[in-house]
Amino acid sequence: MTQQITLIKDKILSDNYFTLHNITYDLTRKDGEVIRHKREVYDRGNGATILLYNTKKKTVVLIRQFRVATWVNGNESGQLIESCAGLLDNDEPEVCIRKEAIEETGYEVGEVRKLFELYMSPGGVTELIHFFIAEYSDNQRANAGGGVEDEDIEVLELPFSQALEMIKTGEIRDGKTVLLLNYLQTSHLMD
């Protein structure tokens, strides 16, 4: 028997920037027993991320920016090194990531390769992230990057080996970035 889910109630607790739901549902277990659950679910929309890499220079482009959630959770500076990313905002994932790449890193990417889609925190967050990689070259630099309006983003071009080491030292602690760097390493694209 497959599990059956019945929505009992969906109460919106907050919808200031993203939406926080309080969901009550019945879950029929495989053994037939019905269990009532009540959970908070944070709907922040879906997103996309991209890792830019250069096989000739053996470099990657990452960004550093303030992330309030990490600061609240003990990251003293709140600064996080991560891959370029953004919310889809009704765009297709590839359209979104091309816009984000030029806004955040300053690079106008050519061919992009979609790797996979992953839920990053499925216990309470709805977000599905689309993961991409793209090779970049210096002549694709259209502007300085740094984000738009209220963003304060530092663009980092790092040796690939240094970025991998930064995972070990804890300087890179962002899940999507670790996944993309590890993908690049295991795919041997930088060998």
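Glycine is no exception: its Cβ is also placed from the backbone N, Cα and C atoms.
Feature annotation from Swiss-Prot assigns GDP-alpha-D-mannose binding site to Tyr17, Lys38, Arg39, Glu40, Arg67, Ala85, Gly86, Leu87, Glu104, Glu127, Asp150, Glu151, Lys176; the stated evidence is experimental evidence. In sequence order, Asn22, Ile23, Tyr25, Gly124 make up the list of same-chain residues 6 or more apart from Arg39 (GDP-alpha-D-mannose binding site) whose Cβ falls under 8 Å from its Cβ.
Look at Swiss-Prot and you will find Ala85, Glu104 tagged as Mg(2+) 1 binding site, backed by experimental evidence. Ala85 (Mg(2+) 1 binding site) falls within a strand segment according to DSSP. Other Cβ atoms within 10 Å of the Cβ of Ala85 (Mg(2+) 1 binding site), summed over all protein chains shown, number 24.
There are 25 other Cβ atoms within 10 Å of the Cβ belonging to Glu104 (GDP-alpha-D-mannose binding site). The Mg(2+) 2 binding site annotation in Swiss-Prot covers Glu100, Glu104, Glu151 and rests on experimental evidence.
Under the heading domain 'Nudix hydrolase', Swiss-Prot lists 43-180, citing sequence analysis as support. Over the domain 'Nudix hydrolase' (43-180), the average per-residue pLDDT in this prediction is 95.
According to Swiss-Prot, the experimentally introduced change Arg44 to Ser is described as follows: Decreases catalytic activity rate by a factor of 53 and substrate affinity by at least 2-fold. DSSP classifies Arg44 (mutagenesis position) as coil under the three-state reduction. A sphere of 10 angstroms centred on the C-beta of Arg44 (mutagenesis position) encloses 13 other C-beta atoms.
In the structure as shown, the Cβ atom of Glu100 (mutagenesis position) sits within 10 Å of 23 other Cβ atoms. Look at Glu100 (mutagenesis position): DSSP puts it in a helix. Under its mutagenesis entries, Swiss-Prot includes Glu100 to Ala with the note: Abolishes Mg 2 binding. Abolishes catalytic activity.
Quoted from Swiss-Prot, the note on mutagenesis experiment Glu149 to Ala is: Does not affect catalytic activity rate and substrate affinity. The Cβ of Glu149 (mutagenesis position) has 5 neighbouring Cβ atoms from other residues within 10 Å, across all protein chains displayed.
Listed in sequence order, the residues of the same chain lying 6 or more apart from Asp150 (mutagenesis position) and placing their CB within less than 8 Å of its CB: none are present. Here the residue is the original one, while Swiss-Prot reports the published mutagenesis Asp150 to Ala with the comment Does not affect catalytic activity rate.
Under the heading of mutagenesis, Swiss-Prot lists Glu151 to Ala and annotates it as follows: Decreases catalytic activity rate by a factor of 4, but does not affect substrate affinity. Of all Cβ atoms in the shown protein chains, 13 besides its own fall within 10 Å of the Cβ of Glu151 (mutagenesis position).
When secondary structure is read from DSSP and collapsed to three states, Asp152 (mutagenesis position) falls in the coil class. Under the heading of mutagenesis, Swiss-Prot lists Asp152 to Ala and annotates it as follows: Decreases catalytic activity rate by a factor of 2.
According to its DSSP assignment, Lys176 (mutagenesis position) is helical. Here Swiss-Prot notes a mutagenesis experiment, Lys176 to Ala, with the remark: Decreases catalytic activity rate by a factor of 820 and substrate affinity by at least 2-fold.
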Recorded positions near Glu151 (mutagenesis position), in sequence order, restricted to Tyr17, Glu100, Glu104 and a 10 Å Cα cut-off: Glu104
Spatial separation of Ala85 (Mg(2+) 1 binding site) from Lys176 (mutagenesis position) - C-alpha basis, Å: 9
Winner by Cβ contact number (other Cβ atoms within 10 Å) across the recorded positions Arg67, Lys176: Lys176
